[in-house]
Amino acid sequence: MAPALHWLLLWVGSGMLPAQGTHLGIRLPLRSGLAGPPLGLRLPRETDEESEEPGRRGSFVEMVDNLRGKSGQGYYVEMTVGSPPQTLNILVDTGSSNFAVGAAPHPFLHRYYQRQLSSTYRDLRKGVYVPYTQGKWEGELGTDLVSIPHGPNVTVRANIAAITESDKFFINGSNWEGILGLAYAEIARPDDSLEPFFDSLVKQTHIPNIFSLQLCGAGFPLNQTEALASVGGSMIIGGIDHSLYTGSLWYTPIRREWYYEVIIVRVEINGQDLKMDCKEYNYDKSIVDSGTTNLRLPKKVFEAAVKSIKAASSTEKFPDGFWLGEQLVCWQAGTTPWNIFPVISLYLMGEVTNQSFRITILPQQYLRPVEDVATSQDDCYKFAVSQSSTGTVMGAVIMEGFYVVFDRARKRIGFAVSACHVHDEFRTAAVEGPFVTADMEDCGYNIPQTDESTLMTIAYVMAAICALFMLPLCLMVCQWRCLRCLRHQHDDFADDISLLK
């Protein structure tokens, strides 16, 4: 989750996962309806096949299906740490940059990293503290040998934060014991001098500076059991597996190397433009974050989007708590009326000047199944679009429709339709383009920067103001002390007189 991670992840606000709670399910009758309107027309384009690059050829069979997890609790990969190797499940998080593992007993952990048992552990004698919007962890920094059994056949020495204390970080039943931050060093804790795991991997091996994620999500199977509540996917390290997507990959530039920041230039609900200043979509940033569950939107954008989604799905009446993510809606198993819900389209800046492409998100993505309250008679869902105070976050529910390529070498992120996304017979997720969009650079939000000279000027002005306030106070104190001295002398004289009497 960013360092300002929401409850990992799936918190809405930093990057953290949402806590599992008991929700009131709202039972709604099923009504028949037509499929949503067809997607808008796009401009003609030439074939957009990605170029082959060194390290992108070859087989990644051993990495396919190497992710596991539970709906709403994140995706994890198996890793080994230390000598002899200690096996741990590690949450995959593109919204933070620390590799951190539980290193002390915790009620929600079945196992943890025991540094004293590793002959290759090196203590850096430095602490680290990471707070989230809700939750936190702290620990001790060190290095050790790390490998990924269902990944590249290499072992690297990497920085590890051994988590010794935490609050609302680990999730009961999630089955992961640590977090693998895959973002850039700029947001690493305690500072950007701490090299993230993926940087160490690329530097110490010949693996190309690229990875890709296919998050497959969870739909309701016909024969539902607790075991089937899990989700899966693939993390391909060092390249692209063409079997994991259909169609072409479309790339958007990474605006800044801290989070995986991108620029959204337009938002549509069922083909209807929200018609907002595009800066609003990116206020104060837009990031791709596998460690957050929801699609999180800035306040104004969220309100406009919900208004449009409500209007499009008006054949059913939903409680206000549903749109706030506080209540669930349930239908009889297998009868969810997907067709009454609109698609959401996000237009992303393309690599070519004045061109964008759009990713189309289905209701099967933004209505998240909640298995722990569903019965064999009901399918229950949570609205997985929420309000954000830290910009737009394209979380796991968005990524579950697409194969997402984090091409760090070329500073770009690619999107293609995932071969495993959940859809119905009427609509599928889509990645389409190009579309002509002018002045896209203006859509990025620039955080105001104050130079040192301005700060010094402000400091001098504040000091002068303080001095002006302090001067009268000092004069008053001096005057009071003088009067007190005079009064004290007078009191002594009076006492002497009384004695004489």
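Please read every residue number as a count from 1 along the shown chain.
Glycine too: its Cβ is placed from the backbone N, Cα and C atoms.
Substituted residues are absent from this model; it holds the original ones throughout.
Its Cβ taken as reference, D93 (mutagenesis position) is surrounded by 30 other Cβ atoms within 10 Å in the chains shown. Under the heading active site, Swiss-Prot lists D93 (among others), citing sequence analysis as support.
Feature annotation from Swiss-Prot assigns active site to D289 (among others); the stated evidence is sequence analysis. DSSP gives D289 (active site) a coil state; it is part of no helix or strand.
Taken from Swiss-Prot, the feature domain 'Peptidase A1' covers 75-416.
For the mutagenesis of D93 to A, Swiss-Prot gives this note: Loss of catalytic activity. The structure shown keeps the original residue.
Under DSSP, N153 (mutagenesis position) is assigned to coil, being neither helix nor strand in the three-state scheme. Around the Cβ of N153 (mutagenesis position), the number of neighbouring Cβ atoms within 10 Å comes to 9. Per Swiss-Prot, mutagenesis N153 to S is noted as: Decreases bisecting N-acetylglucosamine levels. Almost abolishes bisecting N-acetylglucosamine levels but has no effect on surface expression; when associated with S-223.
Under its mutagenesis annotations, Swiss-Prot gives N172 to S the following note: Slightly decreases bisecting N-acetylglucosamine levels. In the three-state DSSP classification, N172 (mutagenesis position) falls within coil.
Annotation of the mutagenesis experiment N223 to S in Swiss-Prot: Decreases bisecting N-acetylglucosamine levels. Almost abolishes bisecting N-acetylglucosamine levels but has no effect on surface expression; when associated with S-153.
Neighbour density for N354 (mutagenesis position): within 10 A of its CB lie 13 other CB atoms from the protein chains shown. Secondary structure at N354 (mutagenesis position), taken from DSSP and collapsed to helix, strand or coil, is coil. A mutagenesis experiment is reported in Swiss-Prot for this position, N354 to S, and the note states: Slightly decreases bisecting N-acetylglucosamine levels.
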Problem set entry | Rounded distance in angstrom between the Cα atoms of N153 (mutagenesis position) and D289 (active site) | 26
Exercise. For D289 (active site), which of the mutagenesis positions D93, N172, N354 has the nearest Cα in space?
Worked result: D93
Problem set entry | Whole-number Å value for how far N354 (mutagenesis position) lies from D93 (mutagenesis position) (Cα to Cα) | 31
Exercise. Averaged over the domain 'Peptidase A1' (75-416), what pLDDT does the prediction give?
Worked result: 94
